[in-house]
Amino acid sequence: MEQDLRSIPASKLDKFIENHLPDTSFCADLREVIDALCALLKDRSFRGPVRRMRASKGVKGKGTTLKGRSDADLVVFLNNLTSFEDQLNQQGVLIKEIKKQLCEVQHERRCGVKFEVHSLRSPNSRALSFKLSAPDLLKEVKFDVLPAYDLLDHLNILKKPNQQFYANLISGRTPPGKEGKLSICFMGLRKYFLNCRPTKLKRLIRLVTHWYQLCKEKLGDPLPPQYALELLTVYAWEYGSRVTKFNTAQGFRTVLELVTKYKQLQIYWTVYYDFRHQEVSEYLHQQLKKDRPVILDPADPTRNIAGLNPKDWRRLAGEAAAWLQYPCFKYRDGSSVCSWEVPTEVGVPMKYLLCRIFWLLFWSLFHFIFGKTSSG
């Protein structure tokens, strides 16, 4: 498959993506099986009543999943989780409870589904893994089950959250060392961040995701998180194109070039949080001062999607540099595809206090000059 992609002319990349669209029939069958499993679990007696369960296939269900991927997350929202602190404090107990209930469902064999529940990796595991198979599914599916505080029960996904919400998240309600550990709570916001994008951009994300999987097969772990590459693709499009009909090869090349410049990356979005709240602003400035690469989660400012190990990026950057020489970045006449002009960093506004000082000085100077003129 790697040979197929790298040898395809730039003009044929769109056709290549079409051949790797999500397997819609498999998704539909998987959804039916998951719905049946969720219905059984909802009827059981958990330590706290299940509010609802949300299942998403592959890459968090964002419309960017590749054909042939058979992994999924099953997020369990429980009524007795009413805050981030609750999730952190009760996570281990809830994971054990979910494992117990899954084992009982498996023993009863009521939904025609077979699954193998794995042992917990550690007493503090944040997820429970199991494999599922069913007569309607052509392949086995690997699941991670995660209990979560239902954040979207308190937020409108279509509106910018009250910034006090983020101020509470970063000031005391998130224990030290737990930053970014609550990312599953933000799944809905994160999905919407990508779901609202143009169709062709989502297809470009699929292409980048496929490239990432090829690199992973060749290089193995550790590599930067796949979600970092997805966000990098969105960023490249936002700053380099912003049109719904663009040259796929140009977008692909731009993303790979950004990967090679990982030491310079400083990327964030202000879709859900911004610098207008003083406490949030101070925190964002601290986050953006950290060693690069920095790619802040659009929904959760406590989480640097780029990770903490630049060595992971160095390995991926080496592979990206090699790929830039392949035929997939050349036209039929042999000329090279040009990338979009995209900066490696997003500018950071002045701190709140400095901004106030600046305006006070400006205002004083204004009154001094014009007050003196009017009195004269």
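Cβ from N, Cα, C; glycine included.
Here the original residues are kept at every noted site.
As a natural variant entry, Ser45 to Phe appears in Swiss-Prot alongside the note: In strain: MBT/Pas, PWD/Phj.
Swiss-Prot lists Arg47 to Gln among its natural variants, and the accompanying note reads: In strain: DHA.
As a natural variant entry, Gly63 to Cys appears in Swiss-Prot alongside the note: In strain: BID, DHA, MPR, MBT/Pas, PWD/Phj.
Swiss-Prot documents Pro176 to Leu as a naturally occurring variant and attaches the note In strain: MBT/Pas, PWD/Phj.
The natural variant Arg190 to Gln is recorded by Swiss-Prot, whose note states: In strain: BALB/c, C57BL/6J, C3H/He. Following the DSSP three-state reduction, the secondary structure of Arg190 (variant position) is helix.
In the three-state DSSP classification, Ala322 (variant position) falls within a helix. What Swiss-Prot says about the natural variant Ala322 to Thr is this: In strain: C3H/RV.
Within 10 Å of the C-beta of Ser336 (variant position) there are 13 other C-beta atoms, taking all protein chains into account. What Swiss-Prot says about the natural variant Ser336 to Pro is this: In strain: C3H/RV, DHA, MPR, MBT/Pas, PWD/Phj.
One natural variant named in Swiss-Prot is Leu354 to Phe, and its note says In strain: BID, C3H/RV, DHA, MPR, MBT/Pas, PWD/Phj.
Swiss-Prot lists Phe368 to Leu among its natural variants, and the accompanying note reads: In strain: MPR.
Summary: among the variant positions (Arg190, Ala322), the fewest other C-beta atoms within 10 A of the C-beta are counted at Ala322.
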